[in-house]
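> Pulled from Swiss-Prot, these are the listed features:
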{"type": "BINDING", "residues": "HIS285, HIS290, GLU330", "note": "Fe cation binding site"}
{"type": "DOMAIN", "residues": "36-114", "note": "domain 'ACT'"}
{"type": "MUTAGEN", "residues": "VAL106 to Ala", "note": "Mutant mice have mild features of phenylketonuria"}
{"type": "MUTAGEN", "residues": "PHE263 to Ser", "note": "Mutant mice have features of phenylketonuria"}
Amino acid sequence: MAAVVLENGVLSRKLSDFGQETSYIEDNSNQNGAVSLIFSLKEEVGALAKVLRLFEENEINLTHIESRPSRLNKDEYEFFTYLDKRSKPVLGSIIKSLRNDIGATVHELSRDKEKNTVPWFPRTIQELDRFANQILSYGAELDADHPGFKDPVYRARRKQFADIAYNYRHGQPIPRVEYTEEERKTWGTVFRTLKALYKTHACYEHNHIFPLLEKYCGFREDNIPQLEDVSQFLQTCTGFRLRPVAGLLSSRDFLGGLAFRVFHCTQYIRHGSKPMYTPEPDICHELLGHVPLFSDRSFAQFSQEIGLASLGAPDEYIEKLATIYWFTVEFGLCKEGDSIKAYGAGLLSSFGELQYCLSDKPKLLPLELEKTACQEYTVTEFQPLYYVAESFNDAKEKVRTFAATIPRPFSVRYDPYTQRVEVLDNTQQLKILADSINSEVGILCHALQKIKS
């Protein structure tokens with residue numbers, strides 16, 4: 001059961017559009033100052049009567065009501081209501097009763113728009129379709145300083161890749177691409193140069209999985225792997241999957257994908273005139289830098305934790321999470337025995353910076369997310385500063401601790417069986433979670449007994 005509250009205003013869309021149009025619900029004034037309330041109920045006898053009884057007990061006058069089957073859950077109905085403006089003094093207690101007594105999920109989206117407005121976020125993996133094409137730069141268009149800007153053949157090729165991404169929908173196989181001889185040559189140069197460094201510079205997890213990618217996904221100097229093959233491999237390892245994207249997404253949208261273990265991945269390759277340079281993520285960066293680590297369970301969980309922390313977070317915290325992502329998933333270093341190795345994709349896909357980051361030139365600091373989240377960084381040259389994690393598990397716990405500081409009126413968890421994000425803000429949801437944990441603990445205890453016997 002879910003509910004959305006508006007005070008002194010109406011929704012920016014009617015019930016028929018709820019959750020489908022904008023990232024924020026607007027706070028506009030209506031004529032009588034009524035409080036607008038949207039809630040959803042399981043389709044069962046007496047469900048709505050409980051809510052109406054609650055209104056009656058608190059002397060709340062219901063002036064308007066609409067209903068429709070929920071688009072998010074086929075077993076629920078959604079109700080759009082206007083409450084008389086005199087209900088405002090008891091609105092807080094009503095919300096508390098909806099949560100605790102009836103089991104409602106209540107989102108106070110705009111009681112105070114400046115402080116409490118919660119950005120829209122995807123609740124199902126299918127909803128990633130809504131923003132996957134809202135790229136910020138590049139795609140089929142290139143900036144004037146891009147190596148391929150004056151190359152009409154390259155620009156036409158980029159449009160082909162962009163069209164693939166724009167037409168893709170969740171659940172479809174990723175279209176296969178016949179890469180040109182020049183594209184394979186560019187890949188080969190990057191692949192050969194970087195592979196020579198991995199043994200001495202990359203972390204254990206990267207080096208452990210790389211031979212498996214060569215064996216099962218066609219990672220070779222003379223072959224650019226197909227995203228669909230790599231995505232299938234990832235799903236068998238950690239549940240992560242690839243999704244083609246035409247260019248750079250906003251930080252909020254990109255991190256939101258990680259919450260569902262979806263990595264938005266480019267399919268095009270950098271311009272052949274500069275095989276060791278790219279101003280944007282390309283397939284070399286994605287497959288050589290990111291994919292090996294997404295195949296590791298601990299790192300996959302760490303990445304998903306960053307994504308889950310971003311859901312519904314205020315804009316200033318999205319910026320902090322994006323900075324944490326930059327200094328970990330993109331440019332992170334980790335301890336490995338007495339040595340320090342690279343695990344960030346930006347390092348593992350850059351021949352020059354992979355050598356530089358482990359030299360005596362940059363400054364190395366321990367990973368402390370409160371400080372890391374506020375650290376400025378450069379996107380045009382090698383980083384002057386890198387953060388060193390004790391381990392992926394340690395980094396994961398630090399992300400969880402940091403997520404607890406994000407001011408949002410709920411917690412979230414990902415259900416891998418339904419591929420949905422569950423909002424945990426009422427006792428009913430917590431009971432379901434407790435039952436799930438209890439079941440897992442039971443399996444653990446049973447397995448321990450088997451081992452002891």
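Cβ coordinates come from backbone N, Cα and C, glycine included.
Keep in mind that this is a model prediction, so the values were computed, not measured.
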> If I take every residue in the domain 'ACT' (36-114) and average their pLDDT values, what number comes out?
73
> Please identify, from the binding-site residues HIS285, HIS290, the residue with the sparsest Cβ neighbourhood, meaning fewest other Cβ atoms within 10 angstroms.
HIS285
> Using C-alpha atoms only, work out the spacing between HIS285 (Fe cation binding site) and PHE263 (mutagenesis position) and round it to an integer in Å.
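With the alpha carbons as reference points, the distance is 13 Å.
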> Rounded to an integer, what is the Cα-Cα distance in Å between HIS290 (Fe cation binding site) and PHE263 (mutagenesis position)?
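Cα-Cα distance, HIS290 (Fe cation binding site) to PHE263 (mutagenesis position): 9 Å.
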> Please report the Cα separation of GLU330 (Fe cation binding site) and PHE263 (mutagenesis position) in Å, rounded to an integer.
13
> Setting HIS285, HIS290, GLU330 aside, what same-chain residues sit with their Cβ within 8 Å of the center of the Cβ atoms that define the Fe cation site, listed in sequence order?
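These residues sit around the Fe cation site: PRO281, GLU286, GLY289, VAL329, GLY344, ALA345, GLY346, LEU348, SER349.
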> So how many other Cβ atoms are close to GLU330 (Fe cation binding site), meaning within 10 Å of its Cβ?
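Taking every protein chain into account, the count is 21.
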> 10 Å Cβ neighbour count around PHE263 (mutagenesis position)?
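PHE263 (mutagenesis position): 23 neighbouring Cβ atoms within 10 Å.
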